[in-house]
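**Student:** Here it is: the structure, laid out below.
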Amino acid sequence: MATTATMATSGSARKRLLKEEDMTKVEFETSEEVDVTPTFDTMGLREDLLRGIYAYGFEKPSAIQQRAIKQIIKGRDVIAQSQSGTGKTATFSISVLQCLDIQVRETQALILAPTRELAVQIQKGLLALGDYMNVQCHACIGGTNVGEDIRKLDYGQHVVAGTPGRVFDMIRRRSLRTRAIKMLVLDEADEMLNKGFKEQIYDVYRYLPPATQVVLISATLPHEILEMTNKFMTDPIRILVKRDELTLEGIKQFFVAVEREEWKFDTLCDLYDTLTITQAVIFCNTKRKVDWLTEKMREANFTVSSMHGDMPQKERESIMKEFRSGASRVLISTDVWARGLDVPQVSLIINYDLPNNRELYIHRIGRSGRYGRKGVAINFVKNDDIRILRDIEQYYSTQIDEMPMNVADLI
């Protein structure tokens, strides 16, 4: 077991400056034994997996992939912290696929994610990367037919990705057998280990074989989460990014001062006219606000789509499909969208409401400049929000300036 003291020591950690196009000036504070593997070819991956990786469009591993994949494949417990858009999902997906015995038709890896959408995205990514391996992978998520889950699991799945509640339900019903599980992956661990999911994760963990390897991946890892990892990780390797480097480079952040809540809507309409947007996401803090704003925008003849956690699964899926394809250009959403959902064309994020906690800020704005693409984030700030904005600035050691008149030129 690693102790908290070991976690905190910088003696066993060194800082590395990476000089890569899209990862300039990101300082890793990383365990000594982590080395860099610059190409997929030199990672010792199976041939059919390499084919899948190149067919998927990957050419060169990202900074996190160069460090984490080999460690995970070696069987080490790993805490990997990487910003949104750096390829962290592919990091554990490639590692999981490498470790499977395809001949054995039993669940060998379990991936937990905080939202249904993210679980489905992970499943699709695994199937695409494992295209030449004949891998079976099922997304086990709430809001879908339990009978279908049971049928799929009975058929035999090498990997199960899912939300903690439904996964635990399937384990309890003995539909998801855990005896062959070798690896547990917690994606977006900061969100997962927040109060809501902590108990469910422990419930699932108790059913896993004692030697199960644990991999924890997230954009932010607050101190209290590192403390919790002590409970179920053994001597984990750390691959961490310093917190104050976490705001993505290439994303310009601005604020617009709106004295009162009522003024936000007009501000949004004014912006909408100014910006010939490729694709944008507008974040609100509540489902009710998402519905209200969507209706109001449509009344004003703006075309928008919207999504939040109360919508039926099918509806959310078709909205995401529409948005990904570019058929809808502006999406109004709650934080359900902020977690790891991958739409490369998004170049503008508007925080209609500042997020309720500062950890969420990076998940939201990390959307808009994926894989080193440029992006713009605009925060609507009421008089009594100034304090929250300053807190976010301080927390991420970043600067958020007042929005200039020529903001359209920056997108």
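Along the chain as shown, the residues are counted starting at 1.
Here the Cβ of each residue, glycine as well, is placed from N, Cα and C on the backbone.
The noted changes are left out; the structure has the residues it started with.
Pulled from Swiss-Prot, these are the listed features:
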- K60, Q65, G85, T86, G87, K88, T89, A90, D342, R367, S368, G369, R370, Y371: ATP binding site (BINDING)
- 69-239: domain 'Helicase ATP-binding' (DOMAIN)
- K88 to A: ATPase activity is not increased by the presence of CASC3. Does not prevent EJC formation. Prevents the EJC disassembly (MUTAGEN)
- C99 to Q: No effect on interaction with CWC22 (MUTAGEN)
- 250-411: domain 'Helicase C-terminal' (DOMAIN)
- D270 to K: Loss of CWC22-binding and loss of incorporation into EJCs; when associated with K-273 (MUTAGEN)
- D273 to K: Loss of CWC22-binding and loss of incorporation into EJCs; when associated with K-270 (MUTAGEN)
- T334 to V: Reduced incorporation into EJCs (MUTAGEN)
- D401 to K: Loss of incorporation into EJCs; when associated with R-402 (MUTAGEN)
- E402 to R: Loss of incorporation into EJCs; when associated with K-401 (MUTAGEN)
**Student:** When you rank C99, D270, D401, E402 by Cα distance to T89 (ATP binding site), which of the mutagenesis positions ends up on top as the closest?
**Tutor:** C99
**Student:** Given the recorded positions K60, G87, C99, D270, T334, find the one whose Cα is closest in space to the Cα of E402 (mutagenesis position).
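**Tutor:** Closest candidate to E402 (mutagenesis position), judged by Cα separation, is D270.
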**Student:** Going by DSSP, is C99 (mutagenesis position) sitting in a helix, a strand, or coil?
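**Tutor:** Where C99 (mutagenesis position) sits, the three-state DSSP reduction gives helix.
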**Student:** Counting only other Cβ atoms and using a 10 Å cut-off, which of the recorded positions T89, T334 scores lowest?
**Tutor:** T334
**Student:** Cβ-Cβ under 8 Å from K88 (mutagenesis position), same chain, 6 or more residues apart: which ones?
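**Tutor:** The list for K88 (mutagenesis position) reads I64, A80, S82, D187, I217, S218, A219, given in order along the sequence.
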**Student:** Tell me, how many other CB atoms lie within 10 A of the CB of D270 (mutagenesis position), whichever protein chain they belong to?
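**Tutor:** I get 11 for this one.
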**Student:** Which one is it: of the mutagenesis positions C99, D270, T334, D401, whose Cα lies the shortest distance from the Cα of G87 (ATP binding site)?
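**Tutor:** Nearest listed residue in space: C99.
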**Student:** Sequence gap of 6 or more, C-beta under 8 Å: which same-chain residues meet both conditions with respect to D401 (mutagenesis position)?
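**Tutor:** Those within reach of D401 (mutagenesis position), by Cβ under 8 Å and sequence separation of 6 or more, are Q253, F254, F255.
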**Student:** How many Å lie between the Cα of C99 (mutagenesis position) and the Cα of K60 (ATP binding site)?
**Tutor:** 21
**Student:** How far is it from D270 (mutagenesis position) to K60 (ATP binding site), counting Cα to Cα, in Å?
**Tutor:** 41
**Student:** Return the residues near K60 (ATP binding site), defined as same-chain residues 6+ apart in sequence whose C-beta is under 8 angstroms from its C-beta, sorted by sequence, else 'none'.
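**Tutor:** Listed in sequence order, they are P38, T39, F40.
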